[in-house]
Amino acid sequence: MSPRQLIPTLIPEWAPLSQQSCIREDELDSPPITPTSQTSSFGSSFSQQKPTYSTIIGENIHTILDEIRPYVKKITVSDQDKKTINQYTLGVSAGSGQFGYVRKAYSSTLGKVVAVKIIPKKPWNAQQYSVNQVMRQIQLWKSKGKITTNMSGNEAMRLMNIEKCRWEIFAASRLRNNVHIVRLIECLDSPFSESIWIVTNWCSLGELQWKRDDDEDILPQWKKIVISNCSVSTFAKKILEDMTKGLEYLHSQGCIHRDIKPSNILLDEEEKVAKLSDFGSCIFTPQSLPFSDANFEDCFQRELNKIVGTPAFIAPELCHLGNSKRDFVTDGFKLDIWSLGVTLYCLLYNELPFFGENEFETYHKIIEVSLSSKINGNTLNDLVIKRLLEKDVTLRISIQDLVKVLSRDQPIDSRNHSQISSSSVNPVRNEGPVRRFFGRLLTKKGKKKTSGKGKDKVLVSATSKVTPSIHIDEEPDKECFSTTVLRSSPDSSDYCSSLGEEAIQVTDFLDTFCRSNESLPNLTVNNDKQNSDMKTDRSESSSHSSLKIPTPIKAMIRLKSSPKENGNRTHINCSQDKPSSPLMDRTVGKRTVNNSGARKLAHSSNILNFKAYINSEDSDIRETVEDVKTYLNFADNGQI
């Protein structure tokens, strides 16, 4: 392979585009995307494109760079120990997600264990961005004068991925002053690094676990947070209190998380608190950002009405697909209240409140299915059912009122326990072309009933995996770190991680770093194999960008129009029975519970086949083709 050029970085001046190779040898299988490859209609629509929340953020990139620059440090490599990066000694894996994975590490300067989130700049999954998104972004960059030469699809996706990371770091840098938010320490990057390294505080118990054999089981993780008299209700109340404080802080900062779920809530044994993590999908109110734009408020409202997050945790006001007559979301902070309600319901009932065989059936149930039968007079239970999971957003409790209820022990609701809002029992139906189309499909398929005890199969597919809990010494000694942390073997009854693997090699993520330092060994190991090995470890339920995500069914219905790479399978075809990470199942008694969620909600085996309906000779079905086209436009653009 010929010498490689500089790789784009979080801080653009570290690797100016003029010094970068736009087409690399490992990307020759993917033809470059050029303006001539686009249709005239696309060029026309681009010239008339409305400003968006994303484009306004892009136009103010210098302000964002000024805010994140103090937290981004250049990578250096020790010439004696290849298992270190800067001051961090890297240890065992702590889990993986759709876009990267986390390693346990020890900071010699801080004298404590930290978490290092490693995000490859080149997306693992080529389906992460559609061809339309990539072409639109290239055209935008050209129109702004940011690029002057043709660019390959892979190079464009790399830059888009870096922008996504930049936004997440920007958000995390503004949210560092609350104990219930995972604290950003710093980020590491280099023009020779294939990955971005985000360093945060270590949460020793990992992601919030909720799936258990029996509804009344108490998970070992819970007992380390609630020390005395731990029960399902006391633990759920603890999570509610901690998350309420976290959301109150986000509200004060003008931040809407948009992806609250168990896998984005981390538990720390030392502080005995739950913390919110992963701000890649969040947005900030225009008033809270350090720049302004005449179109910002309108763009913000349009962004709020895009489906972002994990299907089972999405609020009903976002589930009205295809109805473009009005915006259903006016208070973005109540999206987070609903998602928190779903999370608490999972803890209380050991199941999701709404789930279907595919995401559209899930959306249908979120809108239509009532939870009134779950009201039982219990204060915590009814607070969750009647106030957090209130379908009518105008009646759903606000974060300010939730704080008051928890701090003053106010009554849950002025209404009788046996009552529930009319919107929850008989929600208003808003007919649109997409809703009409899927209504027909679901009618033809026939609805399948799921009994309470038959929930396990669906529930596991509906949840994201849980980061393993890893024990460390409270005061780890630097000299014996390799034995106390890097080679630790936690109690198998408490943890589900594969911890016997070797420490990560920095050479897997740095390309020809030694070209600028002859005293260092040659570090030219490519990380493609590492990325390939980790592809099956990814969670498929997270957002794909800071501003918009394509759900798996959207990726599926694009059919032939997605970027392709040799050796890559679309995530729709991934095996659902194969574990999604090297995490091991936790054995409880004679039964096994896998809180890692090997199968994901969106990867339903009975996902809808659009081609079968489009190609059908049935006249009734063919009438829906226009509705399909309407949805395809919605899937790519977030609007009709």
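These residue numbers are counts, starting from 1, taken along the chain as shown.
Just so you know, glycine gets a Cβ as well, placed from its N, Cα and C.
Quick look at what Swiss-Prot lists:
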type: ACT_SITE; residues: Asp259; note: active site, proton acceptor
type: BINDING; residues: Ala94, Gly95, Ser96, Gly97, Gln98, Phe99, Gly100, Tyr101, Val102, Lys117; note: ATP binding site
type: DOMAIN; residues: 88-420; note: domain 'Protein kinase'
type: MUTAGEN; residues: Thr200 to Gly; note: Allows selective inhibition in vivo
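Annotated features, which come from Swiss-Prot, shown on the structure.
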residue	record	DSSP (3 states)
Ala94	ATP binding site	strand
Gly100	ATP binding site	coil
Thr200	mutagenesis position	strand
Asp259	active site, proton acceptor	coil
Query = What is the interatomic distance between the Cα atoms of Val102 (ATP binding site) and Thr200 (mutagenesis position), given in whole Å?
reply = 10
Task = Note down the number of other Cβ atoms within 10 Å of the Cβ of Gln98 (ATP binding site), including every protein chain shown.
result = 23
Ask   = How many neighbouring Cβ atoms, not counting its own, are there within 10 Å of the Cβ of Thr200 (mutagenesis position)?
value = 22
Note = Smallest number of other CB atoms within 10 Å: among the binding-site residues Ala94, Val102, that is Val102
Inquiry  = Between Gln98 (ATP binding site) and the residue listed as 'active site, proton acceptor', how many Å separate their Cα atoms?
reply    = 14
Ask   = Taking the Cβ of Gly100 (ATP binding site) as reference, which residues of that chain separated by at least 6 in sequence fall under 8 Å from it?
value = Lys117, Ile118, Ile119, Pro120, Ser195
Ask   = If you measure Thr200 (mutagenesis position) to Ala94 (ATP binding site) at Cα, how many Å is it?
value = 13
Segment-level pLDDT (mean, integer) for the domain 'Protein kinase' (88-420) = 89
Ask   = In Å, rounded, how far does the Cα of Ser96 (ATP binding site) sit from the Cα of the residue listed as 'active site, proton acceptor'?
value = 17
Task = For each of the recorded positions (Ser96, Asp259), count the other CB atoms lying within 10 A of its CB, then report the residue with the highest count.
result = Asp259
